[in-house]
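For reference, Swiss-Prot has these:
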- H86 to A: Loss of leucine-binding (MUTAGEN)
- P87 to S: No effect on the ability to inhibit the TORC1 signaling pathway (MUTAGEN)
- C125: active site, cysteine sulfenic acid (-SOH) intermediate (ACT_SITE)
- S190 to W: Loss of interaction with GATOR2. No effect on leucine-binding. Unable to mediate leucine-induced inhibition of the TORC1 signaling pathway (MUTAGEN)
- L261 to A: Decreased leucine-binding. Promotes interaction with RNF167 (MUTAGEN)
- R264 to P: No effect on the ability to inhibit the TORC1 signaling pathway (MUTAGEN)
- T374, Y375, N376, T377, T386, E451: L-leucine binding site (BINDING)
- N376 to A: No effect on the ability to inhibit the TORC1 signaling pathway; when associated with A-373 (MUTAGEN)
- D406 to A: No effect on alkylhydroperoxide reductase activity. Loss of interaction with the GATOR2 complex. Unable to inhibit the TORC1 signaling pathway (MUTAGEN)
- D407 to A: No effect on alkylhydroperoxide reductase activity. Loss of interaction with the GATOR2 complex. Unable to inhibit the TORC1 signaling pathway (MUTAGEN)
- K426 to A: No effect on the ability to inhibit the TORC1 signaling pathway; when associated with A-419 and A-422 (MUTAGEN)
- W444 to L: Decreased affinity for leucine. Requires increased leucine concentration to dissociate from GATOR2 and activate TORC1 signaling (MUTAGEN)
- W444 to E: Loss of leucine-binding (MUTAGEN)
Amino acid sequence: MIVADSECRAELKDYLRFAPGGVGDSGPGEEQRESRARRGPRGPSAFIPVEEVLREGAESLEQHLGLEALMSSGRVDNLAVVMGLHPDYFTSFWRLHYLLLHTDGPLASSWRHYIAIMAAARHQCSYLVGSHMAEFLQTGGDPEWLLGLHRAPEKLRKLSEINKLLAHRPWLITKEHIQALLKTGEHTWSLAELIQALVLLTHCHSLSSFVFGCGILPEGDADGSPAPQAPTPPSEQSSPPSRDPLNNSGGFESARDVEALMERMQQLQESLLRDEGTSQEEMESRFELEKSESLLVTPSADILEPSPHPDMLCFVEDPTFGYEDFTRRGAQAPPTFRAQDYTWEDHGYSLIQRLYPEGGQLLDEKFQAAYSLTYNTIAMHSGVDTSVLRRAIWNYIHCVFGIRYDDYDYGEVNQLLERNLKVYIKTVACYPEKTTRRMYNLFWRHFRHSEKVHVNLLLLEARMQAALLYALRAITRYMT
């Protein structure tokens, strides 16, 4: 994914020279610049102006190559450059990513990449599927397996059911699913193998959310020629290219929205300091209201379902199975997952530490890196305490997956998260393949792109933690 030798440094400079004031050679000539302009922006993201993401992201990566030099022999990819807008988080992310896919472990390297293919294919994430297909072959994988699941070993095919549930409805996972994989037989999984596989599946599901949420594009050829662009939904084909939100035409209204958001944040922080308590019954009622209202938070009806690509369908069983709202009208909903009954800190982390000790600490660090990441800024304002906003985003993501915190007032979610942001969050977390540039542009119109990437880091980690909590709870019940 990223390399720290001279080849990598040259590649980073290739990225940087296309940003204003870039390093390296004097940059592309006038003819080359005009050619690039005719082709349109050709950066790592379809949503973020090339100058911003390449300048900040690539420079951040270059400054952090000392750590990566010890661990990798890949290439700098577009995902890494965009995530590099937040280098402190990227360090934690990369440590776990490298552990899961490149160090010794219960599963063979080629198997891990095949599991990653299975996970990414559930969301039709061609970016990750293609990347892991290449690495699968590089690590000695059998090319026959790439013809589809039917060519893979039975042991891998047995992961399909839990892969499907983790990707779309993790609350349906039970101890019986765990038992079916661990029961004695010819194609049985060991507990150590299964834990690594489950962490890898949730890692790649949530990484698919990040890829779609940030509009990550395939890498271009080495000579700088453009790679195929991400498909654009028909409803957006006439949309103009993404603009810097700090200069958008609705600047006055957007600036007023920022001021109003900051006022609400300040009021909430003051009420917390005054300890204006809310009864437990009222807290529960507000959660149920938020969960019910999330039914109405859906993408626009004119957004067409993306057509599954045959190259990915071959890795997917039951392709029509997808996310369904945790609480559906007229349906018997599963019981709410009370976070206090099975927390990451007290239950999930300790189980992972026992069964996959090298991964538990890195997982915890990655969750904390995303949750606590702050620059104390909002749009054009600095010195801002953003903790209540970050908590509202994290808890709303868990809410759409049916997880409730008894000590959290879900009234804060409605006060802090505008509808466009809710639509974006739910789409990226639950059915990321439906994410569009228009959704990205509509929320937080006066915020920096790096702040929108920050939202995607919260999405990635909150989604992964939610799915892991359901899976680890099922394992705990199986073991007791």
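Cβ coordinates come from backbone N, Cα and C, glycine included.
Although substitutions are noted, the structure shown does not include any of them.
What you see is a predicted model, and the numbers here were worked out from it, not measured in a lab.
Distribution of Swiss-Prot features across the structure.
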residue	record	CB count, 10 Å
P87	mutagenesis position	17
S190	mutagenesis position	12
Y375	L-leucine binding site	13
N376	mutagenesis position	11
T377	L-leucine binding site	15
T386	L-leucine binding site	18
D406	mutagenesis position	12
D407	mutagenesis position	8
K426	mutagenesis position	22
E451	L-leucine binding site	17
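Every protein chain considered, the tally of other Cβ atoms within 10 Å of the Cβ of H86 (mutagenesis position) stands at 23. Looking at E451 (L-leucine binding site) and W444 (mutagenesis position), their Cα atoms lie 9 Å from each other. What surrounds the L-leucine site, by Cβ distance within 8 Å of the Cβ centroid and not counting T374, Y375, N376, T377, T386, E451, is the set I378, V384, H454 from the same chain. In the three-state DSSP classification, L261 (mutagenesis position) falls within a helix.
Annotation: C125 carries the greatest number of neighbouring Cβ atoms among the recorded positions C125, L261 [cut-off 10 Å, Cβ to Cβ]. Once Cβ contacts within 10 Å are tallied over all protein chains shown, the recorded positions R264, T374, W444 are led by W444. Secondary structure at P87 (mutagenesis position), taken from DSSP and collapsed to helix, strand or coil, is helix. Using Cα positions, the member of the recorded positions C125, T374, Y375, T386 nearest to L261 (mutagenesis position) is identified as T386.
Each residue contributes its Cα atom, and for T377 (L-leucine binding site) and W444 (mutagenesis position) those atoms are 14 Å apart. DSSP assigns T377 (L-leucine binding site) to a strand in the three-state reduction. If you take the Cα of K426 (mutagenesis position) and the Cα of W444 (mutagenesis position), they are about 15 angstrom apart, rounded to a whole number.
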